[in-house]
Amino acid sequence: MTRRGKIVCTLGPATQRDDLVRALVEAGMDVARMNFSHGDYDDHKVAYERVRVASDATGRAVGVLADLQGPKIRLGRFASGATHWAEGETVRITVGACEGSHDRVSTTYKRLAQDAVAGDRVLVDDGKVALVVDAVEGDDVVCTVVEGGPVSDNKGISLPGMNVTAPALSEKDIEDLTFALNLGVDMVALSFVRSPADVELVHEVMDRIGRRVPVIAKLEKPEAIDNLEAIVLAFDAVMVARGDLGVELPLEEVPLVQKRAIQMARENAKPVIVATQMLDSMIENSRPTRAEASDVANAVLDGADALMLSGETSVGKYPLAAVRTMSRIICAVEENSTAAPPLTHIPRTKRGVISYAARDIGERLDAKALVAFTQSGDTVRRLARLHTPLPLLAFTAWPEVRSQLAMTWGTETFIVPKMQSTDGMIRQVDKSLLELARYKRGDLVVIVAGAPPGTVGSTNLIHVHRIGEDDV
């Protein structure tokens with residue numbers, strides 16, 4: 001069977017070969033993620049070109065995602081490169097410039113002394129080392145180590161519960177976004193989203209450049225969970241980024257947040273990616289743990305559009321095996337059922353009602369496929385959220401829409417000429433599906449489109465059609 005859940009792979013040092021990137025595409029990579037927290041522009045340009053070449057060579061749609069670093073807060077550098085903070089020690093984190101020593105080190109967040117208050121927690125290196133703020137003395141935040149461990153240059157800091165006032169887009173992010181858009185990426189992920197207004201800052205940069213692409217909100221902060229519905233509505237897609245989320249929130253809350261975010265995204269026809277440590281042990285080992293296999297399976301059962309591999313493919317020893325393993329797990333779950341938790345949302349929009357009706361007609365008539373003509377991808381996403389067992393085929397004249405739909409559940413997208421009439425649409429369906437050799441004359445399909453063609457948001461037509469028959 002054809003896999004319906006999509007796979008996002010992070011590119012990095014482990015994937016710096018043309019043949020390996022092509023192998024990843026052939027194994028099931030649907031979206032290639034470029035992580036702008038690492039690498040330089042030359043690295044990203046080469047990676048981008050590798051993906052485009054592999055996509056063209058294999059005929060598979062592969063989207064390219066630029067993941068912006070966001071206002072990531074880090075320690076500065078230590079004179080010795082590293083040290084070990086023991087429980088009970090006092091350490092100072094300063095917003096001033098200094099050469100780091102064992103008990104005093106700088107931070108990239110220059111408002112820390114203004115935002116911190118006694119009792120705040122400071123977590124270093126994804127929570128491996130924990131501090132509590134005792135006092136603020138000038139530029140220094142004085143802390144006590146409550147959970148000790150090794151620390152080294154540029155380790156990340158999380159500040160759960162602190163009212164952090166860093167901007168949603170740093171200067172680096174603006175430069176990276178400009179580069180990525182000019183390069184031609186298909187979508188952008190914004191890190192550490194806190195408010196629905198954060199997307200407006202990204203759109204301002206996009207509008208200056210003259211190119212808008214979908215923006216994915218990475219859910220990593222408690223504020224994002226508090227504003228979840230508004231963020232889902234404002235952004236084009238969401239990513240449940242469980243790494244930082246698991247540091248900022250109690251661990252036991254993360255699975256429930258994941259399920260809630262997936263359901264809310266589906267209710268609003270927004271793609272949702274589940275990320276972080278899906279097959280983490282495969283960074284070092286050729287096989288995942290049983291718990292990781294269950295984690296992947298449960299994300300599929302929750303209704304996620306796509307699952308993401310991070311270190312497994314960017315720096316891991318077995319990137320190709322990781323993709324193949326994830327694909328096998330997804331397929332095994334889908335062989336049992338493509339169903340997801342039922343949607344409670346009752347559509348009240350024209351496109352929402354039409355998508356439900358097309359799904360119902362197709363399933364009751366035992367159609368061979370649902371076919372949707374789309375200019376923006378919206379109608380296809382509304383169909384995809386229903387998790388129909390019927391194949392979902394998207395026809396578009398826009399290559400960027402084909403690439404963007406690569407992260408949407410169950411969607412196979414084809415580039416077709418711009419249509420001038422509904423009769424032309426139906427003839428194109430016959431031509432394309434017969435060329436696939438998976439369909440034959442007389443097979444029943446349900447077509448969803450807008451009439452007259454050529455207007456975004458004009459979906460108003462459902463046509464029940466037998467391939468090759470003159471019913472136009």
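Using the three backbone atoms N, Cα and C, a Cβ is placed for every residue, glycine included.
At each noted position, the model has the original residue.
Swiss-Prot lists Arg33, Gly243, Asp244, Thr276 with the feature substrate binding site, giving similarity to another entry as the kind of evidence. The Cβ of Thr276 (substrate binding site) lies under 8 Å from the Cβ of Ala241, Arg242, Gly243, Gly246, Met308, Ser310, each on the same chain and at least six residues away in sequence.
When secondary structure is read from DSSP and collapsed to three states, Asn35 (K(+) binding site) falls in the strand class. Here Swiss-Prot flags Asn35, Ser37, Asp67 as K(+) binding site, drawing on similarity to another entry.
Of all Cβ atoms in the shown protein chains, 19 besides its own fall within 10 Å of the Cβ of Asn35 (K(+) binding site). The ATP binding site annotation in Swiss-Prot covers Asn35, Phe36, Ser37, His38, Arg74, Lys155 and is backed by similarity to another entry.
Around the Cβ of Ser37 (mutagenesis position), 13 further Cβ atoms fall within 10 Å across all displayed protein chains. Swiss-Prot gives this note for the published mutagenesis Ser37 to Ala: Partial loss of phosphorylation. Decrease in activity.
Residue environment of Glu220 (Mg(2+) binding site) contains 28 other Cβ atoms, counted within 10 Å of its Cβ in all protein chains. Under the three-state DSSP scheme, Glu220 (Mg(2+) binding site) falls in the coil class. Taken from Swiss-Prot, the feature Mg(2+) binding site covers Glu220, Asp244, and the record attributes it to similarity to another entry.
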Of Phe36, His38, Asp244, i.e. the binding-site residues, those within 10 Å of Glu220 (Mg(2+) binding site) when Cα atoms are compared: Asp244
Between Asn35 (K(+) binding site) and Arg74 (ATP binding site), the C-alpha gap once rounded to whole angstrom: 17
Using Cα positions only, nearest of the binding-site residues to Arg33 (substrate binding site) (Asp67, Arg74, Lys155): Asp67
Cβ-centroid neighbourhood (8 Å) of the substrate site, Arg33, Gly243, Asp244, Thr276 excluded: Lys218, Glu220, Met239, Ala241, Arg242, Ala275, Met308, Ser310
Per-residue Cβ crowding (10 Å cut-off), top of binding-site residues Arg33, His38, Arg74: Arg33
Whole-number Å value for how far Arg74 (ATP binding site) lies from Asp244 (substrate binding site) (Cα to Cα): 13
